[in-house]
Amino acid sequence: MSGRGKTGGKARAKAKSRSSRAGLQFPVGRVHRLLRKGHYAERVGAGAPVYLAAVLEYLTAEILELAGNAARDNKKTRIIPRHLQLAIRNDEELNKLLGGVTIAQGGVLPNIQAVLLPKKSSATVGPKAPAVGKKASQASQEY
């Protein structure tokens, strides 16, 4: 016979994705393809897409964690753009990173300037007791 076929020899191992090798959910192969296709550099190393996919996965997980907390605070089970906006703008580092980003349907942070808030007057606190040493007949000239 001519030696065709693979009756003997080692069986090929099951293919394992680079994402699973790195322990990531984000696609390392797709990130690598996009880095090559984007012409960011003439060549792309093997570790670069793994690192970039890990960074993207971490940032996504961080934002989704905070947005999930915002949704739970509002007694909702579904994350909407408003929850993403609240999560990002209330976190100092994420707000700095995504400062120039506009989130559609995100709204604004609730904020009322202190000067616009109603002043707490002494009348709302309660009637003042007369000071010790003054007689009740000597009323002050306060208006």
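Going from the start of the chain as shown, residues are counted 1 onward.
A Cβ is built for glycine as well, from the same backbone N, Cα and C atoms used for every other residue.
Swiss-Prot has this to say about the protein:
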- Lys6 to Ala: No effect on radiosensitivity; when associated with A-10, A-14 and A-16 (MUTAGEN)
- Lys10 to Ala: No effect on radiosensitivity; when associated with A-6, A-14 and A-16 (MUTAGEN)
- Lys14 to Ala: No effect on radiosensitivity; when associated with A-6, A-10 and A-16 (MUTAGEN)
- Lys16 to Ala: No effect on radiosensitivity; when associated with A-6, A-10 and A-14 (MUTAGEN)
- Lys37 to Arg: No effect on phosphorylation after DNA damage, but increased radiosensitivity. Further increase in radiosensitivity; when associated with A-140 (MUTAGEN)
- Lys37 to Ala: Increased radiosensitivity. No effect on phosphorylation after DNA damage. No effect on Ser-140 phosphorylation, nor on TP53BP1 recruitment to DNA double-strand breaks (MUTAGEN)
- Ser137 to Ala: Increased genomic instability and radiosensitivity; when associated with A-140 (MUTAGEN)
- Ser140 to Ala: Increased genomic instability and radiosensitivity; when associated with A-137. Reduced homologous recombination. No effect on Lys-40 acetylation. Further increase in radiosensitivity; when associated with R-37 (MUTAGEN)
For Lys14 (mutagenesis position), nearby residues of its own chain (Cβ under 8 Å, 6 or more apart in sequence): none
Number of other Cβ atoms within 10 Å of the Cβ of Lys10 (mutagenesis position) across all protein chains: 6
Between Lys10 (mutagenesis position) and Lys16 (mutagenesis position): CA-CA distance (Å): 17
Cα separation, Lys10 (mutagenesis position) to Lys37 (mutagenesis position) (Å, whole number): 36
